[in-house]
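Below you'll find the structure, written out as structure tokens, and then a few comments.
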Amino acid sequence: MKTRIHVVQGDITKLAVDVIVNAANPSLMGGGGVDGAIHRAAGPALLDACLKVRQQQGDCPTGHAVITLAGDLPAKAVVHTVGPVWRGGEQNEDQLLQDAYLNSLRLVAANSYTSVAFPAISTGVYGYPRAAAAEIAVKTVSEFITRHALPEQVYFVCYDEENAHLYERLLTQQGDE
């Protein structure tokens, strides 16, 4: 797994990967944080694609994921997943966050994409504690890629240095980097 999981500090919208994962809200209509940044960088085509998904299925439930085109992003597709709002850890948040990562990975693999970039899902306005969220992310992705050929490359894209070090430390502890 050493060559399959990477930590990058920077702007997820600039990454030339097959799939960028968006930490979306249930409406898929964009919002703040990484969701807003992805929608702004992708342009109106992404919003149009999200509107079509909403017309077909309504809101995207927490823990679920949908895939759309990427608009003006360098990626080929965007997987929109809805992570849980942190409510103290007693509302099944851990399982819902794991599901958000797993369902995203399943869509990437099912569509034969080889590379994917994840933000730190639910750690912004949704308030999930960063360390706990990173542990779930690293564990879930590591377990998935040991059992599946795709995606070949997974990137954890961290906005700041502190979060990047957190992911690097967790990957080192697991022997993945």
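The backbone N, Cα and C atoms fix where each Cβ goes, glycine too.
None of the substitutions listed is reflected here, since the structure keeps the original residues.
Noted in Swiss-Prot for the protein shown:
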type	residues	note
DOMAIN	1-175	domain 'Macro'
BINDING	Asp11, Ile12, Asn25, Gly33, Val34, Asp35, Ser122, Thr123, Gly124, Val125, Tyr126	substrate binding site
MUTAGEN	Asn25 to Ala	5-fold decrease in catalytic efficiency. Loss of activity; when associated with A-35
MUTAGEN	Asp35 to Ala	41-fold decrease in catalytic efficiency. Loss of activity; when associated with A-25
ACT_SITE	Asp35	active site, proton acceptor
MUTAGEN	Arg40 to Ala	Causes a 17-fold increase in the dissociation constant of the YmdB-RNase III interaction
MUTAGEN	Gly124 to Glu	Abolishes enzyme activity
MUTAGEN	Tyr126 to Ala	Loss of activity
MUTAGEN	Tyr126 to Phe	No change in activity
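Shown here: features listed in Swiss-Prot, placed on the structure.
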{"residue": "Asp11", "record": "substrate binding site", "contacts (Cβ under 8 Å, 6+ apart)": "Ala37, Val157"}
{"residue": "Asn25", "record": "mutagenesis position", "contacts (Cβ under 8 Å, 6+ apart)": "Gly31, Asp35, Val82"}
{"residue": "Val34", "record": "substrate binding site", "contacts (Cβ under 8 Å, 6+ apart)": "Ile12, Asn22, Ala23, Pro119, Gly124, Tyr159"}
{"residue": "Arg40", "record": "mutagenesis position", "contacts (Cβ under 8 Å, 6+ apart)": "Gly30"}
{"residue": "Ser122", "record": "substrate binding site", "contacts (Cβ under 8 Å, 6+ apart)": "Ala23, Gly83, Pro84, Val85, Trp86, Glu93, Leu97, Ala100, Tyr128, Ala133"}
{"residue": "Tyr126", "record": "mutagenesis position", "contacts (Cβ under 8 Å, 6+ apart)": "Ala23, Gly83, Pro84, Val85, Trp86"}
Out of Asp35, Gly124, which of the mutagenesis positions is least crowded by other Cβ atoms within 10 Å?
Gly124
How would DSSP class Val34 (substrate binding site) in three states?
helix
Within the predicted model, mean pLDDT of the domain 'Macro' (1-175):
96
Between all pairs in Asp11, Ile12, Asn25, Gly33, Val34, Asp35, Ser122, Thr123, Gly124, Val125, Tyr126 (listed as substrate binders), what's the biggest Cα distance, rounded to the nearest Å?
19
